[in-house]
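So the structure is just underneath, and the comments pick up after that.
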Amino acid sequence: MEWIQSLPKIELHAHLNGSIRDSTLLELARVLGEKGVIVFADVEHVIQKNDRSLVEVFKLFDLIHKLTTDHKTVTRITREVVEDFALENVVYLELRTTPKRSDSIGMSKRSYMEAVIQGLRSVSEVDIDFVTASDSQKLHNAGDGIGRKKIYVRLLLSIDRRETTESAMETVKLALEMRDVGVVGIDLSGNPLVGEWSTFLPALQYAKDNDLHITLHCGEVPNPKEIQAMLDFKPHRIGHACFFKDEDWTKLKSFRIPVEICLTSNIVTKSISSIDIHHFADLYNAKHPLILCTDDFGVFSTSLSNEYALAVRSLGLSKSETFALARAAIDATFAEDEVKQQLRFIFDSASPEHV
C-alpha cells in the first residue's frame, strides 16, 4: 500500500520516548553497557526484535527511562523522531513528553523541555514549524526549500500519574510559560493503575481555565468511576478508550470528544484481544471524530502508515475514505486556526492523487 505512505497524515498521540529509532537505542544502550550501568547482552535482542511481547515492551520502556536522562540525548531523539515522522509524510505532529527532573545531573523540568526545543531547532532533514502562528518571530528553519518536506510540530506536556498535585501544577505552569515555542496542551498519562483522578484534577482544571488544550489517557484499564469523571471533565480529546461500557460510549458520543486510536498498541498490550473487535470500527461507522495514531512507534515497531494500512484492511476502506479519515484529523488538532488552514490546503492539494 505505497499510496498510504504518500498520503498526508496527522499524528496526535505520539510519546517522544516511545518513538526512538532502534538503531539509536542500540547505540545508546551499548554506551550504557560499557559504563556498567546495564548489561548490554540482556537488552540487545529485545531492541533488535520487531515483534515484541508485552514483557519485552515493558523491558524496553525500563531501558528507555535509563537512556533519556541527559540533555544531549533528549535533544538527539527529539530531532530524529520529528525527522522520522516527516519522512513518512506526517505533515502535522503533536509530540508529547513528560518533563523530567534529575537533580544528580542538574536536569530540571524546564531544562528537559529546553533540550526538547533544541532538538526541534536542530532538525535539518526537513523544514519544521514549531512556533505558534501568532508569534511574529518565526523560529522555524523553513528555508523555502523546493521539494523538501515540511512538518508542523506542537508539543504536549505530560503529567505522569505518579506525580503529586503540586508537581502536576508545576508542569501546567511550565506549559503556560512555553506557549511561544509551540506548547499547546497537557496530557495525562503513565501507569493507569497508579494515582487518583482527584490528584490531577486541580492542575488540569487550571490548564483548561488558562486555555491549554487537554487530552487524557482514558479507559486503559477497567475503572468505571474514573472514566465517567474524565468524560464529565470534557477534555478536548481522549486516548485509547479500551475499557468503556455502554454508558461511557453514550456519554463520549453525546459530548463528541475525539478519540485517539492506537491499533497496534492496543493489540500488543492486550487491551484489545483482536483488531476484529476493536472499537475503532464502531466509532468510525457512527461517524464519531477519531484519529489514527502510533502511541509509541519505536517500542511497538509500527508507523503511522502501518496504522492506516491496518485500518484499511480491517474495514475495507477505499482510497477516498482513507483520505477523508486522514483529513478529518485536522479538526481534532490543538493547532491555531492559521495552521489548520494550511493543513487543509496541504490535504486539498493532494486530494486528486488519493481520491
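Here the Cβ of each residue, glycine as well, is placed from N, Cα and C on the backbone.
Sequence-distant contacts of E220 (mutagenesis position), defined as residues of its own chain at least six apart whose C-beta falls under 8 angstroms from its C-beta, comprise P192, H240, C242, F243, S271. Annotation source Swiss-Prot lists active site, proton donor at E220.
H15 (Zn(2+) binding site) falls within a strand segment according to DSSP. The Cβ of H15 (Zn(2+) binding site) lies under 8 Å from the Cβ of R96, T97, S158, S189, D295, D296, each of these being in the same chain and 6 or more residues away along the sequence. Positions annotated as Zn(2+) binding site by Swiss-Prot: H13, H15, H217, D295.
Using a 10 Å radius centred on the Cβ of G190 (N(6)-methyl-AMP binding site) and all shown protein chains, the other Cβ atoms total 17. Taken from Swiss-Prot, the feature N(6)-methyl-AMP binding site applies to H15, N17, H65, T97, T98, P99, K100, D160, G190, E220, D295, D296, supported by experimental evidence.
Note on N17 (mutagenesis position): other Cβ atoms within 10 Å of its Cβ, all shown chains, come to 21. N17 to A appears in Swiss-Prot as a published mutagenesis result, with the remark: Reduces catalytic efficiency 2-fold.
The Cβ of V57 (mutagenesis position) lies under 8 Å from the Cβ of V268, T269, V299, F300, each of these being in the same chain and 6 or more residues away along the sequence. Listed in Swiss-Prot is the mutagenesis experiment V57 to F, annotated as follows: Reduces catalytic efficiency 20-fold.
Taking a C-beta cut-off of under 8 angstroms and a sequence separation of 6 or more, H65 (mutagenesis position) has the following same-chain neighbours: N17. The annotation that Swiss-Prot gives for the mutagenesis experiment H65 to A reads: Reduces catalytic efficiency 2-fold.
What Swiss-Prot notes for the published mutagenesis of T97 to A is this: Reduces catalytic efficiency 3-fold. In this structure, T97 (mutagenesis position) is part of a beta strand by DSSP.
Residue environment of T98 (mutagenesis position) contains 19 other Cβ atoms, counted within 10 Å of its Cβ in all protein chains. Record note (Swiss-Prot), mutagenesis T98 to A: Reduces catalytic efficiency 2-fold. The unchanged residue is displayed.
Counting Cβ atoms from all protein chains shown, K100 (mutagenesis position) has 18 others lying within 10 Å of its own Cβ. According to Swiss-Prot, the mutagenesis experiment K100 to A carries this note: Reduces catalytic efficiency 3-fold.
In Swiss-Prot, a mutagenesis experiment is listed as E220 to A, annotated with the note Abolishes catalytic activity.
Listed in Swiss-Prot as a mutagenesis experiment, D295 to A or N is described as follows: Abolishes catalytic activity. Under the DSSP three-state reduction, D295 (mutagenesis position) is assigned to strand. When Cβ atoms from all protein chains are considered, those within 10 Å of D295 (mutagenesis position) total 26, not counting its own.
Fewest other C-beta atoms within 10 angstroms, among the binding-site residues H13, H217, are seen around H217. For the pair H13 (Zn(2+) binding site) and G190 (N(6)-methyl-AMP binding site), the Cα-Cα distance reads 14 Å.
Neighbours of H217 (Zn(2+) binding site) among the recorded positions T98, K100, G190, defined as a Cα within 10 Å of its Cα, are G190. The CA atom of K100 (mutagenesis position) is located 13 Å away from the CA atom of G190 (N(6)-methyl-AMP binding site).
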